[in-house]
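So Swiss-Prot has the following annotated:
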| type | residues | note |
| --- | --- | --- |
| MUTAGEN | GLY2 to Ala | Abolished N-myristoylation and subsequent palmitoylation |
| MUTAGEN | CYS3 to Ala | Decreased palmitoylation |
| MUTAGEN | CYS3 to Ser | Does not affect interaction with ZDHHC3 |
| MUTAGEN | CYS4 to Ala | Decreased palmitoylation |
| MUTAGEN | CYS4 to Ser | Does not affect interaction with ZDHHC3 |
| MUTAGEN | LEU119 to Arg | Impaired assembly of the Ragulator complex |
| MUTAGEN | VAL132 to Asp | Impaired assembly of the Ragulator complex |
Amino acid sequence: MGCCYSSENEDSDQDREERKLLLDPSSPPTKALNGAEPNYHSLPSARTDEQALLSSILAKTASNIIDVSAADSQGMEQHEYMDRARQYSTRLAVLSSSLTHWKKLPPLPSLTSQPHQVLASEPIPFSDLQQVSRIAAYAYSALSQIRVDAKEELVVQFGIP
């Protein structure tokens, strides 16, 4: 889309004008009347297209920034402080509601209160592991051989006229 270029002695009028357009906060964001994003493909040139896109990105970024250094907490009145606190609380509630799926996951089970003792103990003998594997294979084969045979119809038609 663009590149960063810096030169101390080369500064054309066009570069100054582009910098002024990008850094000018008084320019309104480019939105259509219905609130939809503007159609960048209908603009006559690619340069205007890039400028409009950069202006909209800059406007969105500027609207989402909270300047903490500009807020003087001593000069703020009580009702302004309460309004901001309410606004931040609603923003946090909206953001935290999208994270509810993380709260629904069950925590990992705690099988022991002293895992260091479990990890330091002797390993499970190989014969026990083989026996568990044989039992699991036997259970799998038994479950895979279960078949349901239909002996009669599941839906019986009654002779109701």
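In case you wondered, yes, glycine gets a Cβ from its N, Cα and C as well.
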If you count Cβ atoms within 10 Å of each one, which of the mutagenesis positions LEU119, VAL132 comes out on top?
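Per the Cβ count within 10 Å, the most buried is VAL132.
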Please report the Cα separation of VAL132 (mutagenesis position) and LEU119 (mutagenesis position) in Å, rounded to an integer.
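Cα of VAL132 (mutagenesis position) to Cα of LEU119 (mutagenesis position) measures 20 Å after rounding.
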